[in-house]
Amino acid sequence: MDCVLRSYLLLAFGFLICLFLFCLVVFIWFVYKQILFRTTAQSNEARHNHSTVV
């Protein structure tokens, strides 16, 4: 019984680790997309301001 319980705990622990890694990857991808979008928006805005000044 102890061996079965240990295998179940190991399976649950592995599932939690996979879930945590998946959430981490999604969070990093979301933050990277936000930063990328913000930098492109700033560059477009700077280019627009530069064209209006000239």
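One-based numbering along the chain as shown.
A Cβ is built for glycine as well, from the same backbone N, Cα and C atoms used for every other residue.
Per Swiss-Prot, the features are:
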| type | residues | note |
| --- | --- | --- |
| MUTAGEN | D2 to A | Strong reduction of virus ability to move from cell to cell |
| MUTAGEN | C3 to A | Complete loss of homodimerization. Complete loss of virus ability to move from cell to cell |
| MUTAGEN | R6 to A | Strong reduction of virus ability to move from cell to cell |
| MUTAGEN | G14 to A | Reduces virus ability to move from cell to cell |
| MUTAGEN | C18 to A | No effect on homodimerization. Reduces virus ability to move from cell to cell |
| MUTAGEN | C23 to A | No effect on homodimerization. Reduces virus ability to move from cell to cell |
| MUTAGEN | W29 to A | Reduces virus ability to move from cell to cell |
| MUTAGEN | K33 to A | Reduces virus ability to move from cell to cell |
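Overlay of Swiss-Prot feature records on the structure.
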{"residue": "D2", "record": "mutagenesis position", "DSSP class": "helix"}
{"residue": "G14", "record": "mutagenesis position", "DSSP class": "helix"}
{"residue": "C23", "record": "mutagenesis position", "DSSP class": "helix"}
{"residue": "W29", "record": "mutagenesis position", "DSSP class": "helix"}
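Neighbour list (C23 (mutagenesis position), Cβ cut-off 8 Å, at least 6 residues apart, same chain): empty. Closest in space to W29 (mutagenesis position), of the mutagenesis positions given as D2, R6, G14, C18, is C18, taking the CA atom of each residue. Within the group of mutagenesis positions (C3, C18), the Cβ with the highest number of other Cβ atoms inside 10 Å belongs to C18.
Recorded residues G14 (mutagenesis position) and R6 (mutagenesis position) have their alpha carbons 12 Å apart, per Cα-Cα distance. C3 (mutagenesis position) sits 45 Å from K33 (mutagenesis position), taking the Cα positions as reference.
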